[in-house]
Amino acid sequence: MTVTTPFVNGTSYCTVTAYSVQSYKAAIDFYTKFLSLENRSSPDENSTLLSNDSISLKILLRPDEKINKNVEAHLKELNSITKTQDWRSHATQSLVFNTSDILAVKDTLNAMNAPLQGYPTELFPMQLYTLDPLGNVVGVTSTKNAVSTKPTPPPAPEASAESGLSSKVHSYTDLAYRMKTTDTYPSLPKPLNRPQKAIAVMTSGGDAPGMNSNVRAIVRSAIFKGCRAFVVMEGYEGLVRGGPEYIKEFHWEDVRGWSAEGGTNIGTARCMEFKKREGRLLGAQHLIEAGVDALIVCGGDGSLTGADLFRSEWPSLIEELLKTNRISNEQYERMKHLNICGTVGSIDNDMSTTDATIGAYSALDRICKAIDYVEATANSHSRAFVVEVMGRNCGWLALLAGIATSADYIFIPEKPATSSEWQDQMCDIVSKHRSRGKRTTIVVVAEGAIAADLTPISPSDVHKVLVDRLGLDTRITTLGHVQRGGTAVAYDRILATLQGLEAVNAVLESTPDTPSPLIAVNENKIVRKPLMESVKLTKAVAEAIQAKDFKRAMSLRDTEFIEHLNNFMAINSADHNEPKLPKDKRLKIAIVNVGAPAGGINSAVYSMATYCMSQGHRPYAIYNGWSGLARHESVRSLNWKDMLGWQSRGGSEIGTNRVTPEEADLGMIAYYFQKYEFDGLIIVGGFEAFESLHQLERARESYPAFRIPMVLIPATLSNNVPGTEYSLGSDTALNALMEYCDVVKQSASSTRGRAFVVDCQGGNSGYLATYASLAVGAQVSYVPEEGISLEQLSEDIEYLAQSFEKAEGRGRFGKLILKSTNASKALSATKLAEVITAEADGRFDAKPAYPGHVQQGGLPSPIDRTRATRMAIKAVGFIKDNQAAIAEARAAEENFNADDKTISDTAAVVGVKGSHVVYNSIRQLYDYETEVSMRMPKVIHWQATRLIADHLVGRKRVD
């Protein structure tokens, strides 16, 4: 690292203090490596002087056990918030240095395995921060002045033969890094001076939406990394048959447009022959003949088990092939090892160790839409419908469909009852719902549903009970293979793409001793798991069910599955049974919608209200936002019958607008809070809701009525609320935009040489445009975080022209350019299309397309519905748990301290970080982690996705 100016403030000497011998030695080692300092002090047990030509740093040892414990606790706290909060807001001391090469700093910190935060982004930082062993925040900046705001991307390294094959370093294995690429389409890195690896991909077992996205990502990332890409047609059947007809080399353009197609374009088939050794022997021979030395399998547990067996037998298979003269000595030496990797393509979501499988959310989407449609006809005739869904031994589809459609009853294999119990339970719930005026009855049956004695429960059994015992006009709907059909939803396309990239990384990094990896998603991060261990855990569920050990079967499911089941039972009972809480623990809780409509808002209101009823709380709705309350006292207690159907409706049933409390009338709002004696408040909405919570929390000193627990559930398609990686409505909006883009792309494909510039909403957030770009394979995307430079625009026009030339004579010809509305104030989508058309000089033309408020979506997606339910119930729990913390403060008016952390923490944002639900104080978020003028969080968590999207379409980025 080159330190050109010692400290940002110009000083050249600094002293830091260690309070234990261990931290003292660690600090000497840290600063020696980090700042390339030399130890220039004479031997001394209590101090060390480190320096170079620009800096002198003295480290003192002052042993103090008490202070050292505090330092260790502070350091532990800072490490725990590395990915979620800005260290600078928690720092007691900090040092900041200047550097001429911030990339070298980043590489040094990565080599040291030191924690790291970068601003404005970790990809292209102007400032980098780490933690020293003494609890200090140590920063480095490349800017020349303190108010510089334009990030300077680090220089890209030249590709060389020494580039490491590790996803932990920047190389061909990391598509989320900016590197020098060629000027021609597709823009790829210069080839390395090493033998080309040949990577094949195959899909096996049952097809699943998203498999094509997985294949596309594997083929293109393999090519991007200098490898040859092959596909094995018709699954294991293609391996056994072999030859160029079944093992084909694919090139960049061969997978163009595949993301928008359902099923698997390379085919899949069940192959009994591969289960025999002779079949696997043929498969090995055919792979060797094609020169393939790495295989990625996308399929379920059976397909992945076969792949791992194939790899374990590989040494003996090739020995036998050599002995029988079916391969040459040269082939034997070159193909001694086969690297295998698995990605899970299954609509059942039954694979242990991963939170989601490719295709599961698409199948759930089909089921929910089908039930939404069925409910309309059920309501017309006051009928009951028994809906059978897939899932084998996993009840995930049935459970989440039950939550998303507010079904009356569900049958899942993990929680069976005796034959008489399930009949009594179902009839009790259905009759209670009917007696309260519900005209429809929906019962969801998983195909693996069983009674406690392992007797299968069929839709016919359920139909018979509903007819015979309740006299309901009942119909059976078996969705069957409709659940597998159609194009993948946005989540599955993105998941399949990111897992495809990591699968290529995994096979490139594998050694003969590395266990076969499975690419999984845990806490929203793509990770590798041992393949066979995952398969064994998956099969253990079925074994536990067969052994009637249902407690173990449930324990093998992830904690979120159990939470969903408890949530379903709570919201389904509503106020039909005796409340769980005693009268003195029951609360009055209000809910209000603030900001623009977003998918899932109604689901949150419905779930909050029904959960409150089941506990004994009284739910209130504030209609038409803060202005409705201040002007018209629009407050109403919610009752169950009035909310029927809300779980699956779009928009906002209780009304919403962008008015904040200060704009409406804080005094009147406080008056009505006091009049109705609210014990808690839930706000659902976007950045205006975030502002509202901030204003109410700040007003607590003046208005005692606001001294109650208050919580915000983020809901906005922009996904720009600080404190969460996910806002309700963003998935619905992403799917609406994706479907619009698919249709527009089809139109562009029909007209040769046509590109569409699609205007995306999102305010100053590029989330929607970024993820839609990845999901639909857009050639270019422009977002507010980067803007539109003339140099990049010129490069993009030339790149588009070349891509049209390459695609000549092929199908799926259309091109898409996504532009966030605020990416440029000067260039609207219309103006941008005109500029592109003029500069293209007749080689192609561009037209604008405005999806507008269509992006808010119609029916909310199942992801938004189920997450709304989860977050609403968490919000009610937060209010209940924080009553005691603020109760005393409410009573002691004179001694009220709004700055007390215990008090300020009772106003929070409930958010999703990874797969965890977290609570962040509104004061902490607003003061330290928000760019208020930009209506954005300071840390952009989706930044790396942009480079992945660009690399997968061969776009060249201009630094």
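Cβ from N, Cα, C; glycine included.
No noted substitution is present; original residues retained.
Residues or ranges marked as active site, proton acceptor by Swiss-Prot: Asp348. Under the three-state DSSP scheme, Asp348 (mutagenesis position) falls in the coil class. For Asp348 (mutagenesis position), the count of additional Cβ atoms within 10 Å of its Cβ stands at 28 [all protein chains shown].
Sequence annotations record features per position, and here Swiss-Prot assigns beta-D-fructose 6-phosphate 1 binding site to Arg383, Arg475 based on experimental evidence. Note on Arg475 (beta-D-fructose 6-phosphate 1 binding site): other Cβ atoms within 10 Å of its Cβ, all shown chains, come to 17.
According to Swiss-Prot, the feature beta-D-fructose 2,6-bisphosphate 2 binding site maps to Arg658, Thr716, Leu717, Ser718, Asn719, Asn720, Gln761, Gly762, Gly763, His853, Val854, Gln855, Gln856, Arg935. When Cβ atoms from all protein chains are considered, those within 10 Å of His853 (mutagenesis position) total 12, not counting its own.
Counting only same-chain residues at least 6 apart in sequence, those with a Cβ under 8 Å from the Cβ of Arg754 (beta-D-fructose 2,6-bisphosphate 1 binding site) are Ser747, Ala748, Gly814, Lys815, Phe844, Asp845, Ala846, Lys847. For Arg754, Lys847, the entry in Swiss-Prot reads beta-D-fructose 2,6-bisphosphate 1 binding site, with the evidence type sequence analysis.
For Asp348 to Ser, Swiss-Prot lists a mutagenesis experiment annotated as follows: Reduces maximal activity of the holoenzyme by 50%. Completely abolishes catalytic activity; when associated with 'T-309' or 'S-356' in subunit alpha.
The annotation that Swiss-Prot gives for the mutagenesis experiment Ser718 to Asp reads: Abolishes sensitivity of the holoenzyme to fructose 2,6-bisphosphate activation; when associated with 'D-724' in subunit alpha. In the three-state DSSP scheme, Ser718 (mutagenesis position) is classed as coil.
One mutagenesis experiment catalogued in Swiss-Prot, Pro722 to Leu, is accompanied by this note: Drastically reduces sensitivity of the holoenzyme to ATP inhibition. All chains included, 25 other C-beta atoms sit within 10 angstroms of the C-beta of Pro722 (mutagenesis position).
Mutagenesis annotation in Swiss-Prot: His853 to Ser, described as Reduces sensitivity of the holoenzyme to fructose 2,6-bisphosphate activation; when associated with 'S-859' in subunit alpha; the structure shown retains the original residue.
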Which same-chain residues, if any, lie at least 6 apart from Leu717 (beta-D-fructose 2,6-bisphosphate 2 binding site) yet have Cβ under 8 Å of it: Ala596, Ala598, Gly599, Ser727, Gly729, Ser730, Thr732, Ala733, Gln761, Gly762, Leu768, Gln855, Gln856, Gly857
Gly763 (beta-D-fructose 2,6-bisphosphate 2 binding site) and Pro722 (mutagenesis position), Cα-Cα, nearest whole angstrom: 14
Arg475, Gly763, Val854 screened against Ser718 (mutagenesis position), Cα within 10 Å - retained binding-site residues: Gly763
Recorded positions listed as Ser718, Asn719, Gln856, least Cβ neighbours within 10 Å: Gln856
Arg754 (beta-D-fructose 2,6-bisphosphate 1 binding site): secondary structure state under DSSP, collapsed to three categories: strand
Within 10 angstroms of Asp348 (mutagenesis position), Cα basis - recorded positions out of Arg475, Arg658, Gly763, His853, Val854: none
Arg383 (beta-D-fructose 6-phosphate 1 binding site) to His853 (mutagenesis position) - Cα separation in whole Å: 35
Val854 (beta-D-fructose 2,6-bisphosphate 2 binding site), number of other Cβ atoms within 10 Å: 14
Annotated beta-D-fructose 2,6-bisphosphate 2 contacts Arg658, Thr716, Leu717, Ser718, Asn719, Asn720, Gln761, Gly762, Gly763, His853, Val854, Gln855, Gln856, Arg935, maximal Cα-Cα distance (Å, integer): 22
